[in-house]
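Trainee: Pulled from Swiss-Prot, these are the listed features:
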type	residues	note
MUTAGEN	G45 to R	Disrupts interaction with ver/verrocchio. Unable to rescue null mutant phenotype
MUTAGEN	L47 to Q	Disrupts interaction with ver/verrocchio. Partially rescues null mutant phenotype
Amino acid sequence: MSLVPEASTSRAPKYCYFFKTLLVEELELETSYHNLHYGQCALIGRLAFKANQYRLENVRVKCLPKKYSLGEGTVSLLILGLTHDKVVENRVSTGRYCIVRGEVVLHNVQHPKGAKLTAGGVYDKINSLSNDPLAQKQYLSALLATYRPAIDLWYIQVIDRAEDLLTRRLEMRSLIEK
């Protein structure tokens with residue numbers, strides 16, 4: 001698979017103005033950042049605190065066959081903007097299942113206070129380099145080396161029966177996308 005999208009077939013991503021239900025895996029395992037979800041989303045997972053950062057771990061998706069489903073907690077996504085004070089204020093705690101709403105961003109892991117990027121910004125940059133496929137490839141390689149998907153937190157809430165809720169939301173999503 002090529003890192004460089006075909007300029008003639010690639011379409012600009014449209015910002016998602018509703019909290020589309022996504023899997024933690026869909027964001028964390030995406031390596032083509034120009035294909036990353038652009039905009040708002042809702043994620044269901046288990047809150048974890050690792051390496052001095054709050055993260056949302058994936059939840060096993062019951063409706064998928066085992067060979068297509070990762071075990072719970074296999075991957076996790078950084079939650080930007082979640083502080084100890086917000087954890088206390090929202091009555092959430094590590095190990096609990098949560099729904100997180102926010103915006104998908106790319107976070108610079110080498111310079112955490114650096115600028116955040118979005119799939120729209122990545123697309124625009126790739127398009128600006130459309131006459132230079134080598135520059136496109138170098139740009140995307142540099143992104144993969146320094147940026148990781150994250151969620152810029154807007155809201156977090158503890159939930160019960162996370163697997164069931166996630167399954168139902170994914171079923172609804174598949175009906176809407178048909």
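Note: Cβ is positioned from N, Cα and C throughout, glycine not excepted.
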Trainee: Tell me the Cβ contacts of G45 (mutagenesis position) under 8 Å, same chain only and six or more apart in sequence, or just say none.
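Mentor: Same-chain residues close to G45 (mutagenesis position) (Cβ under 8 Å, separated by 6 or more) are V24, L56, E57, N58, V59, S76, L77, Y97, C98, V100, A162.
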Trainee: Indicate whether L47 (mutagenesis position) is helix, strand or coil by DSSP.
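Mentor: The three-state answer is strand.
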